[in-house]
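A.B. asks: What follows is a structure written as C-alpha cells; I'll ask about it next.
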Amino acid sequence: MKMWKRRGQKKSMFLSSLLVCCMFASAEYSSCGEYEFFNQTSNSCQACPQCRPGQEPNMSCGHGMKDEGFACVPCPQGKYSKGKYEICRRHKDCNALYKATVREPGTAEKDAECGPCLPGYYMLENRARNLYAMVCHSCQNAPLNTKECKKTTEAIIKPPINPGSTTVLPHPGSPGQGHLATALIIAMSTIFIMAIAIVLIIMFYILKAKPNGQACCSGQVVKAVEAQTNKLEDKKDVPDNVVIFPEKEEYDKLKASPQKTVKSENDASSENEQLLSRSIDSDEEPTSDKLRSSEATNHNLCQANVGYKPDLCLLSLGLLDHRVVCNGTPASAGSQANNTQAPNHITSSNVSSMNAINNNNKTPGMLQSRRKKILDLYARTCHVTEGLSPTELPFDCLEKASRMLSSSYSSDAAVVKTWRHLAESFGLKRDEIGGMSDGLQLFERVSTAGYSIPDLLARLVQIERLDAVESLCADVLGSNEIVALVGRQSVNSFHSQLVCPSPCTSPSPRCASV
C-alpha cells in the first residue's frame, strides 16, 4: 500500500510541474506583439524581420510565433509593396477601370499613377481631382459644351488633309465587299416585304371574320349620343330654385392621375440627383413667413386623415419641411373635426397636392449642394483610408453597406445600381459574380485582389451610388463630423408618424473608431 501511495504522489507532482511549465510558456508567447516572435534562446520577444520595398513575407510571423523558413520574396509582375510587413498589391489599371492614360507606370516599389482621360472620355468638373477620383465618363452622355468631347468630334469631322494636294482619291475597295453589300440589301428588302405581306393577310382575315364590327361601333356611338341627350333633358326638367352639387364630376377630377414629371436630359449627374431625392431632406429650415404662406395655400392638406392611411410613410420627405399644421393641431384632428366629406375622398384629393409640394422642395440647387457635400466627404475619406483594404473595416459597417447595395429600386431617371454592377466595375466576370450571394463576398474578393477602400469608393461614385458613399464615409469619419458637414434636421413627433424610420441613423462606435 505504501508503494502505491508513493507512486501516486510522484505522478501528481509530475503533472503539476508540467502544467506550470505550460502556463509559463503560454504566458511568454502571449506577451509578444503583432509583429514579434518568442525567441527561446534569449527567452524574450524579438521583432520579425522586415522586408524591403518591392518584397513581401512568404510566411507568417507575429504574436509570439514564427514559421520555419520565413523569408522575404520579391513581388510578382504587376504588383507592388511598400516594404516592412505589407503584402504585394496589384497595380492600378488606369486604362480599363479609370478610362485614363498612364502618367507613370507602376513598379515593384510603387503603384501606377493615372493621367488625363482617354480620347472619347471626360471627367466631371465638380468632382475632387485627386488620385482616386480620376473617374472618366464616356462622351456619349456628356453635355454639349464639354471641351474634351469637342476635341474628339472635331478630330473625327475634320480629318487631316495635305494642303499641297487638290484631289481626294477614294479608298480602294475590294470587289467582294461590293457584292456582299448588294446581297445584304436584297435579303433585307425581301424580308421586309414578306413581313408587310403577312401583316396585310392577317388583317384581311380578321376583318373578314368580323363583318359586324362597324355596325357594333356605330351602335355604341348612337347609344352615347342618346345618353347625352337624356342628360340634357333631365337638366332642363329641374327647377331653377334647386341647387345641384356636382359631386360625381368633382370625384372624377380627383381620380385623374397626376402629371408625370419631366425627366432631365442633362449629363450623368442628373441621374444621381434623382436618386438622391429619395433619401435626403431639404438642408435649410423654412422661415415663419413660408410656413404661414404654406398654411394659406395648402389648407386642404390639414384635412388628411392619418388613421385611414398607414402607408403615408411612402410619401416624399418634402412634407417634413412644410410642417403642415392648422391652428396648432395636427392633420388627423382636422379630419375628425370636418365631417362634410368622407375620409377616403379627402385623402385621395390631397395625395396629388402632397406630391406637388415634394417636387417643389427638391430643387436642383439643394441636390447640387448635397452632392458636393458627399463628394467632399469622399475626398476626405480617401485621404484617411489610403492603403487600407475594405475588409479592415468592422463587420457591421460592411454589412450595412452590403444591405444598401442589395436593395434595388427604380427612380424617375434610371435604375439604381446594386452590388452586381459594382462587381462589374471591378472587372469581374459574370460567372464569378453569379457565385456570390451578397456584397460581403464582393468586399472580401476585392480585398484579396489588392484593392483599397478608396478604390471601392471610386467604383461607387462611378456607378452613381452616392448614398452608399455617404454611408461608408460616415462610418469611417464618425457621426460628429458628418452632422457638421451634412446638417440633417430633426423631426418632431407628428412628422415621425408619416416617415418610415431609417435602418441606421448613426454609425456604431466600432465603425467610428476606424
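Note: Cβ is positioned from N, Cα and C throughout, glycine not excepted.
Here's the feature list from Swiss-Prot:
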- 403-476: domain 'Death' (DOMAIN)
- Met13 to Val: In strain: HNI (VARIANT)
- Ala155 to Pro: In strain: HNI (VARIANT)
- Ser353 to Thr: In strain: HNI (VARIANT)
A.B. asks: What does DSSP call Met13 (variant position) in the simple three-state scheme?
C.D. replies: helix
A.B. asks: How many other Cβ atoms sit within 10 Å of the Cβ of Met13 (variant position)?
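C.D. replies: There are 10 such Cβ atoms around Met13 (variant position).
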A.B. asks: Based on DSSP, tally up the residues of the domain 'Death' (403-476) by helix, strand and coil.
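C.D. replies: Across the domain 'Death' (403-476), DSSP assigns the residues as follows: 47 helix, 2 strand, 25 coil.
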A.B. asks: Any idea what the model's mean pLDDT is for the domain 'Death' (403-476)?
C.D. replies: 83
